[in-house]
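Asker: The structure's right below; bear with me while I get my questions together.
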Amino acid sequence: MATAEMEKTTTFDEAEKVKLNANEADDEVEEGEIVEETDDTTSYLSKEIATKHPLEHSWTFWFDNPVAKSKQAAWGSSLRNVYTFSTVEDFWGAYNNIHHPSKLVVGADLHCFKHKIEPKWEDPVCANGGTWKMSFSKGKSDTSWLYTLLAMIGHQFDHEDEICGAVVSVRGKGEKISLWTKNAANETAQVSIGKQWKQFLDYSDSVGFIFHDDAKRLDRNAKNRYTV
(Lines of atoms letter the chains of each structure in order from A and count residues from 1; the text may use other names and numbers.)
(Lines give C-alpha, C1' and ligand atoms only; values in the text may rest on other atoms or scores of the structure.)
Protein backbone atom coordinates (compact mmCIF):
# COMPACT_ATOMS: atom_id res chain seq x y z
CA MET A 1 0.00 0.00 0.00
CA ALA A 2 1.43 3.37 -1.00
CA THR A 3 2.37 5.81 1.73
CA ALA A 4 0.29 8.59 0.17
CA GLU A 5 -2.83 6.42 0.25
CA MET A 6 -2.29 5.61 3.90
CA GLU A 7 -1.89 9.28 4.82
CA LYS A 8 -5.18 10.17 3.14
CA THR A 9 -7.25 7.34 4.65
CA THR A 10 -10.07 8.40 6.98
CA THR A 11 -9.45 7.44 10.62
CA PHE A 12 -12.06 5.64 12.67
CA ASP A 13 -12.30 8.72 14.92
CA GLU A 14 -14.10 10.56 12.13
CA ALA A 15 -16.97 8.09 12.23
CA GLU A 16 -17.64 9.05 15.83
CA LYS A 17 -17.57 12.74 14.86
CA VAL A 18 -20.19 12.11 12.18
CA LYS A 19 -22.34 10.28 14.71
CA LEU A 20 -22.15 13.22 17.12
CA ASN A 21 -22.90 15.75 14.41
CA ALA A 22 -25.91 13.75 13.27
CA ASN A 23 -27.34 13.69 16.77
CA GLU A 24 -26.77 17.45 17.19
CA ALA A 25 -28.76 18.08 14.03
CA ASP A 26 -31.85 16.36 15.46
CA ASP A 27 -34.72 18.39 16.87
CA GLU A 28 -34.32 19.41 20.50
CA VAL A 29 -35.36 16.59 22.83
CA GLU A 30 -36.60 16.46 26.39
CA GLU A 31 -34.12 15.74 29.18
CA GLY A 32 -33.66 12.01 29.63
CA GLU A 33 -35.12 11.14 26.23
CA ILE A 34 -33.14 8.55 24.26
CA VAL A 35 -32.08 9.75 20.81
CA GLU A 36 -32.02 6.96 18.27
CA GLU A 37 -29.42 6.86 15.52
CA THR A 38 -30.72 7.87 12.12
CA ASP A 39 -30.59 5.50 9.18
CA ASP A 40 -28.01 7.77 7.53
CA THR A 41 -25.72 7.65 10.58
CA THR A 42 -26.02 3.88 10.92
CA SER A 43 -25.33 3.44 7.21
CA TYR A 44 -22.23 5.67 7.37
CA LEU A 45 -20.81 3.84 10.38
CA SER A 46 -21.45 0.46 8.75
CA LYS A 47 -19.60 1.57 5.63
CA GLU A 48 -16.67 2.85 7.73
CA ILE A 49 -16.34 -0.52 9.43
CA ALA A 50 -16.71 -2.43 6.16
CA THR A 51 -14.11 -0.36 4.31
CA LYS A 52 -11.18 -0.58 6.73
CA HIS A 53 -7.95 -1.29 4.90
CA PRO A 54 -6.14 -4.41 6.19
CA LEU A 55 -2.36 -4.44 6.41
CA GLU A 56 -0.15 -7.28 5.19
CA HIS A 57 0.81 -8.02 8.82
CA SER A 58 -0.42 -7.15 12.29
CA TRP A 59 1.94 -4.91 14.27
CA THR A 60 2.44 -4.17 17.96
CA PHE A 61 3.63 -1.02 19.70
CA TRP A 62 5.85 -1.63 22.74
CA PHE A 63 7.09 0.88 25.31
CA ASP A 64 10.19 0.59 27.47
CA ASN A 65 9.69 2.75 30.57
CA PRO A 66 12.92 4.49 31.66
CA VAL A 67 11.75 4.62 35.29
CA ALA A 68 11.05 0.91 35.34
CA LYS A 69 14.36 0.18 33.58
CA SER A 70 16.30 1.73 36.44
CA LYS A 71 14.62 -0.60 38.91
CA GLN A 72 14.83 -3.87 36.98
CA ALA A 73 17.80 -6.22 36.89
CA ALA A 74 16.92 -8.10 33.71
CA TRP A 75 17.15 -6.26 30.39
CA GLY A 76 13.78 -6.14 28.66
CA SER A 77 11.76 -6.80 31.80
CA SER A 78 10.37 -3.26 31.64
CA LEU A 79 8.97 -3.73 28.11
CA ARG A 80 5.22 -3.26 27.91
CA ASN A 81 2.87 -4.26 25.11
CA VAL A 82 0.88 -1.11 24.26
CA TYR A 83 -1.39 -1.87 21.29
CA THR A 84 -1.71 -4.26 18.33
CA PHE A 85 -3.22 -3.09 15.03
CA SER A 86 -3.93 -4.74 11.70
CA THR A 87 -5.58 -2.02 9.58
CA VAL A 88 -4.53 1.39 8.28
CA GLU A 89 -7.28 3.08 10.27
CA ASP A 90 -6.30 1.41 13.53
CA PHE A 91 -2.67 2.35 12.97
CA TRP A 92 -3.59 6.04 12.73
CA GLY A 93 -5.83 5.72 15.77
CA ALA A 94 -2.91 4.35 17.78
CA TYR A 95 -0.25 6.65 16.32
CA ASN A 96 -2.29 9.78 17.00
CA ASN A 97 -2.72 8.78 20.64
CA ILE A 98 0.89 7.84 21.41
CA HIS A 99 3.49 10.49 22.24
CA HIS A 100 5.82 11.28 19.36
CA PRO A 101 9.56 10.88 20.07
CA SER A 102 10.05 14.59 20.78
CA LYS A 103 7.51 14.32 23.62
CA LEU A 104 8.97 11.20 25.25
CA VAL A 105 11.14 11.43 28.36
CA VAL A 106 14.88 10.83 28.13
CA GLY A 107 15.64 7.13 28.38
CA ALA A 108 12.41 5.98 26.75
CA ASP A 109 12.26 3.47 23.88
CA LEU A 110 9.18 3.15 21.66
CA HIS A 111 9.05 0.04 19.47
CA CYS A 112 6.82 -1.11 16.62
CA PHE A 113 7.33 -4.77 15.67
CA LYS A 114 5.46 -7.37 13.69
CA HIS A 115 2.93 -9.05 15.94
CA LYS A 116 4.35 -11.92 18.01
CA ILE A 117 7.95 -10.73 17.53
CA GLU A 118 9.31 -9.24 20.75
CA PRO A 119 11.88 -6.42 20.45
CA LYS A 120 14.63 -8.46 22.08
CA TRP A 121 17.82 -10.03 20.77
CA GLU A 122 16.68 -13.29 22.34
CA ASP A 123 13.50 -13.50 20.28
CA PRO A 124 13.88 -16.46 17.87
CA VAL A 125 13.04 -14.31 14.85
CA CYS A 126 15.54 -11.60 15.82
CA ALA A 127 18.32 -13.82 17.17
CA ASN A 128 20.34 -14.03 13.94
CA GLY A 129 19.59 -10.51 12.80
CA GLY A 130 20.95 -7.02 13.19
CA THR A 131 20.06 -3.34 13.07
CA TRP A 132 20.44 -0.33 10.84
CA LYS A 133 20.67 2.86 12.89
CA MET A 134 20.13 6.57 12.21
CA SER A 135 20.93 9.46 14.57
CA PHE A 136 18.99 12.71 14.97
CA SER A 137 19.39 15.94 16.90
CA LYS A 138 17.23 16.25 19.99
CA GLY A 139 13.55 16.59 19.08
CA LYS A 140 14.16 16.11 15.34
CA SER A 141 13.15 12.48 14.75
CA ASP A 142 9.33 12.74 14.68
CA THR A 143 8.88 12.84 10.90
CA SER A 144 11.53 10.19 10.25
CA TRP A 145 9.91 7.91 12.83
CA LEU A 146 6.53 8.28 11.11
CA TYR A 147 8.01 7.62 7.65
CA THR A 148 9.82 4.55 9.01
CA LEU A 149 6.54 3.20 10.37
CA LEU A 150 4.71 3.88 7.10
CA ALA A 151 7.44 2.17 5.07
CA MET A 152 7.31 -0.91 7.31
CA ILE A 153 3.57 -1.41 7.64
CA GLY A 154 2.98 -0.27 4.05
CA HIS A 155 5.12 -3.11 2.67
CA GLN A 156 7.51 -0.69 0.92
CA PHE A 157 10.78 -2.63 1.29
CA ASP A 158 11.79 -5.04 -1.48
CA HIS A 159 12.98 -7.47 1.20
CA GLU A 160 9.96 -6.90 3.44
CA ASP A 161 10.13 -10.41 4.90
CA GLU A 162 13.47 -9.45 6.47
CA ILE A 163 11.90 -6.65 8.54
CA CYS A 164 11.25 -7.36 12.24
CA GLY A 165 10.40 -3.85 13.40
CA ALA A 166 11.82 -0.52 14.47
CA VAL A 167 12.59 1.36 17.68
CA VAL A 168 13.10 5.04 18.45
CA SER A 169 15.36 5.65 21.45
CA VAL A 170 15.31 9.01 23.24
CA ARG A 171 18.56 9.96 24.92
CA GLY A 172 20.04 13.11 26.42
CA LYS A 173 22.02 14.10 23.32
CA GLY A 174 19.39 13.20 20.74
CA GLU A 175 17.36 10.34 19.30
CA LYS A 176 18.20 7.19 17.37
CA ILE A 177 15.95 5.11 15.13
CA SER A 178 16.95 1.48 14.66
CA LEU A 179 15.53 -0.83 12.01
CA TRP A 180 15.71 -4.50 13.05
CA THR A 181 16.07 -7.29 10.49
CA LYS A 182 16.10 -11.11 10.58
CA ASN A 183 19.16 -12.47 8.79
CA ALA A 184 22.23 -10.33 9.32
CA ALA A 185 24.42 -12.56 7.14
CA ASN A 186 22.24 -11.90 4.07
CA GLU A 187 24.28 -8.94 2.88
CA THR A 188 22.31 -8.39 -0.32
CA ALA A 189 19.03 -8.05 1.55
CA GLN A 190 20.46 -5.90 4.34
CA VAL A 191 22.19 -3.45 2.00
CA SER A 192 19.01 -3.14 -0.06
CA ILE A 193 17.00 -2.38 3.09
CA GLY A 194 19.52 0.19 4.27
CA LYS A 195 19.55 2.01 0.93
CA GLN A 196 15.76 2.04 0.64
CA TRP A 197 15.35 3.25 4.21
CA LYS A 198 17.65 6.22 3.54
CA GLN A 199 15.70 6.98 0.38
CA PHE A 200 12.31 6.87 2.13
CA LEU A 201 13.53 9.29 4.81
CA ASP A 202 15.69 11.44 2.49
CA TYR A 203 18.53 10.85 4.95
CA SER A 204 21.90 12.01 3.62
CA ASP A 205 24.36 10.77 6.28
CA SER A 206 25.91 7.30 6.20
CA VAL A 207 24.15 4.59 8.19
CA GLY A 208 25.70 1.41 9.53
CA PHE A 209 24.49 -2.12 10.21
CA ILE A 210 25.52 -4.02 13.35
CA PHE A 211 24.99 -7.74 13.91
CA HIS A 212 23.13 -8.58 17.13
CA ASP A 213 25.82 -11.18 17.90
CA ASP A 214 28.50 -8.48 17.74
CA ALA A 215 26.45 -6.14 19.91
CA LYS A 216 25.96 -8.85 22.55
CA ARG A 217 29.66 -9.76 22.63
CA LEU A 218 31.26 -6.35 22.21
CA ASP A 219 28.56 -3.96 23.45
CA ARG A 220 29.58 -0.40 22.48
CA ASN A 221 32.71 -1.66 20.72
CA ALA A 222 30.71 -3.47 18.04
CA LYS A 223 31.60 -2.29 14.54
CA ASN A 224 29.41 -1.79 11.49
CA ARG A 225 29.48 -4.77 9.14
CA TYR A 226 27.72 -2.89 6.32
CA THR A 227 27.51 0.82 5.56
CA VAL A 228 25.38 2.69 3.02
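In case you wondered, yes, glycine gets a Cβ from its N, Cα and C as well.
Heads up, this one's the original sequence, none of the swaps are in it.
According to Swiss-Prot, the natural variant ASN65 to Asp carries the following note: In allele pvr2(13), haplotype N1. In allele pvr2(14), haplotype O1. In allele pvr2(11), haplotype H1. In allele pvr2(12), haplotype K1. In haplotype Sh. Among the natural variants that Swiss-Prot reports, ALA68 to Glu is described with the note: In strain: PI195301, allele pvr2(8). Per Swiss-Prot, the feature mRNA binding site maps to 71-76, LYS103, 121-122, 171-176, 216-220; the stated evidence is similarity to another entry. According to Swiss-Prot, the natural variant ASP205 to Gly carries the annotation: In strain: HD-C69, PI201234 and Perennial, allele pvr2(3). According to Swiss-Prot, the natural variant LEU218 to Phe carries this note: In allele pvr2(10), haplotype D1. Among the natural variants in Swiss-Prot, ASP219 to Asn has the note: In strain: SC81, allele pvr2(5). In allele pvr2(18), haplotype J1. The residue drawn here is the original one.
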Asker: Relative to the Cα of ARG171 (mRNA binding site), which of the variant positions ASN65, ASP205, LEU218, ASP219 has the closest Cα?
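Answerer: For ARG171 (mRNA binding site), the spatially nearest of the variant positions is ASN65.
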Asker: Just the number: how many Å between the Cα atoms of GLY174 (mRNA binding site) and ASN65 (variant position)?
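Answerer: Spelling it out, the Cα of GLY174 (mRNA binding site) and the Cα of ASN65 (variant position) are 17 Å apart.
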Asker: Once the chains shown are all counted, how many other Cβ atoms turn up within 10 Å of the Cβ of LYS103 (mRNA binding site)?
Answerer: 11
Asker: Counting only residues 6+ apart in the same chain, whose Cβ is under 8 Å from the Cβ of ASP205 (variant position)?
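Answerer: Same-chain residues close to ASP205 (variant position) (Cβ under 8 Å, separated by 6 or more) are MET134, SER135.
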Asker: Count the Cβ atoms, other than its own, that fall within 10 Å of the Cβ of ARG171 (mRNA binding site), considering every protein chain shown.
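Answerer: Other Cβ atoms within 10 Å of ARG171 (mRNA binding site): 14.
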Asker: C-alpha of ASN65 (variant position) to C-alpha of ASP219 (variant position): distance in Å?
Answerer: 21
Asker: In the three-state scheme derived from DSSP, which category covers ASP205 (variant position)?
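Answerer: ASP205 (variant position) sits in coil per DSSP, no helix or strand.
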Asker: So, three-state DSSP: helix, strand or coil for GLY174 (mRNA binding site)?
Answerer: strand
